[in-house]
Structure formats: structure tokens, C-alpha cells
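One structure is given below, encoded as C-alpha cells.
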Amino acid sequence: MRVGIPTETKNNEFRVAITPAGVAELTRRGHEVLIQAGAGEGSAITDADFKAAGAQLVGTADQVWADADLLLKVKEPIAAEYGRLRHGQILFTFLHLAASRACTDALLDSGTTSIAYETVQTADGALPLLAPMSEVAGRLAAQVGAYHLMRTQGGRGVLMGGVPGVEPADVVVIGAGTAGYNAARIANGMGATVTVLDINIDKLRQLDAEFCGRIHTRYSSAYELEGAVKRADLVIGAVLVPGAKAPKLVSNSLVAHMKPGAVLVDIAIDQGGCFEGSRPTTYDHPTFAVHDTLFYCVANMPASVPKTSTYALTNATMPYVLELADHGWRAACRSNPALAKGLSTHEGALLSERVATDLGVPFTEPASVLA
């Protein structure tokens, strides 16, 4: 099979969908690997590195898209790439379709077979391809939140850990999943007072046990959420419903009652965001004001640390890439139910029930295309 990797096109997206180790394994198995020249530069992987591993360097993205049977990306296609989507090609990448009707329509119109990293799900409910980027985004959320709390950045002028005799920042994390856990862990390590809210008592119990009560936990009722947000210097939204739009848990009217200069970091922005006022931003212009607070809603946070993120992501994706390349998408999905959970579109059919519900598009059972 011909496996293609173009350069990422999203704003300040420095990750790449494969490493030289992945290239070497694919070519060892007899597959061709086509990589757009310069695709790895943002992750400090040179063309020479890829070529030495067995890749063929291609001059343009158009050629990669046109020649590849299996196309690997990190982020969803942007509008400039919609014309490259085509029938008969497998696209394996993050998609986040519930938050993008335009991308969904482009995939359906093209007939592309697409598989979303973020909805590949094992029998125990784990999301093995989303997890490493959630770890990175959660850890970054505490860092960027601390940075934007500085008065010079428009924040309250609060130091996360305080100093002797002066109280630390009050950090609230909404969601105790992978991203929320990692955000809370870093914020706690920085010395902040951290409260995590979730509706999953087992996750709260795990946090309480691991951190011996140093991280406060609350069941996420409307009452507890409102009180915590009003007290917070920094709120980190880390809510996830796999494949679906994130619920809007923090209203603009609640934001209006927050402390002036408080910062809100929305990790859930890829899925539409969990704050009412959220809208996607970029690293060029990462923040905007809502009432007297500062919103940070960069949709590709892990892109800022590509030397970490590229390797963390590809460590997780490569076993699935090898299955797709070795057996084709249909056989791979038949033999691996976790991969089948990631099926999103095929020949104009939408195969994700949650995306179909959120966007009001007819749903097709994946089993019907796997038969």
C-alpha cells in the first residue's frame, strides 16, 4: 500500500503524522511511504532522516494526496484541502467532526473513507489515540493558564503557587478525565489550590487517593460548579463526550460574576468548547475577552511542543497504521473493534452516530459497510 504524509496546514501546526521509525517499519513490510518534503521540520525531523528510513520525498501536497492509498495526518483537513479529498482513499487523522459541519460535508461529498483518531475506542472505554494528546494538552493548560494570569498578559496578576504569607492561585478543573487529571496534576505541582469537578465519582476517588487530599474534589452539580467558578482565578475546561459536541457548562452570565482578570482555558474547544463564550483561536491570537475575563481557546495546543507531541502521538497510532496498511481498512476494522469505532465516513455515508445527532445528518450503521 502507498502511505502518504503531507505537511500539516493548520495554523502553527508543527507536528507530523509519522516518524522515521514508523517509515522504517512500513517499508520493512513492503509498503511505500510518500512524505512531502519538509513535513517533519517542525518536529526536528529532517528530510534526510525520513529518506534514510526508506521514505520517498515528494515535492507537493497535491502529489501526496493524489498518490496515497492511506493518507496520514495529525489534524483535520482545512478548507484549502477539501478539494484533495477523494473516493477510494483512506484518511486517518484527528477529525472532530461534531464541531465542523463544513469538514463533515467535504468528507461525505468526496466519498473518502475516514477514520478519526479521537473515537478509536477499546472495549474498556479507553481512547488510546486521543489519550497522549489529552495528556499534553492538560499539562499545557496549566502552563498557559499560569502565563496568562500574569498582569502583563491581561490576567489577574496572580502567581500560581503564591509565596510565603500570600495565598496561591485558585484553579478549577472541570472534568477528571485524561486532560483534566493532567491539568490538575501540573497545577498542584505549581503550588496552586486545585479543585476538580466531575460526575464520575470513581475518577474523583482516584484523584483523592493519589494526591492524598491535596487536590480537592467535588461532584459536578450546577450548584458546586457555579460556586467554584466564581471563586477561581483559573478555570480549565476538560470535558469530553467521545465523538460528540462538548456540553456548555459555563455560561456567559456566570462568567460575568467571575473575578476580573480570571483566565479560562478551554481544552474541549476541538469539540466545540465547554464554555458558552468559547470560539476557536490560534497561536497568532490565542486569547480574547469575555466580560472582564480572558479566554484561551487554541484548538491545537499540543502543536506548540511538537518534539514531545509527534512522538507521543505516533507511538500510539502506528500499530493501527500498520493494521490498515497490511490488511486494508475493511479487514482491519473487522478484526479490531477499537479501530472500527473510529470509522467516520465511507462513500458518502456518515458512520458516527454522535456526529449525526449533533449535525442533523442521516446516520449509517458501520456494520453495514463492514459486511
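Each residue, glycine too, has its Cβ placed from N, Cα and C.
Keep in mind the model shows the original residues, not the substituted ones.
Annotation source Swiss-Prot lists substrate binding site at Arg15, Lys75. Counting every protein chain shown, the Cβ of Arg15 (substrate binding site) has 28 other Cβ atoms within 10 Å.
According to DSSP, His96 (mutagenesis position) is assigned to coil rather than to any helix or strand. For His96 (mutagenesis position), the same-chain residues that are 6 or more apart in sequence and have a Cβ closer than 8 Å to its Cβ are Glu76, Ala116, Glu118, Asp270, Gln271. Record note (Swiss-Prot) on the mutagenesis of His96 to Ala: Completely inactive mutant.
Positions annotated as active site, proton donor/acceptor by Swiss-Prot, on the basis of experimental evidence: His96 (among others).
For the mutagenesis experiment Asp270 to Asn, the note given by Swiss-Prot reads: Completely inactive mutant. The bifurcated hydrogen bond between D-270 and the ribose of NAD is replaced by a single hydrogen bond. Asp270 (mutagenesis position) falls within a helix when secondary structure is assigned with DSSP.
Quoted from Swiss-Prot, the note on mutagenesis experiment Asp270 to Ala is: Completely inactive mutant.
According to Swiss-Prot, the feature active site, proton donor/acceptor maps to Asp270 (among others), an assignment based on experimental evidence.
The feature Mg(2+) binding site is assigned by Swiss-Prot to Glu323, His327. Taken residue by residue with DSSP, Glu323 (Mg(2+) binding site) is part of a helix. With a 10 A radius on its CB, Glu323 (Mg(2+) binding site) counts 17 other CB atoms from all the protein chains.
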Rounded to the nearest Å - Cα separation of Lys75 (substrate binding site) and Glu323 (Mg(2+) binding site): 21
Residue, out of the binding-site residues Lys75, His327, whose Cβ gathers the largest set of other Cβ atoms within 10 Å: Lys75
Cα-to-Cα gap, Arg15 (substrate binding site) vs Glu323 (Mg(2+) binding site), nearest whole Å: 22
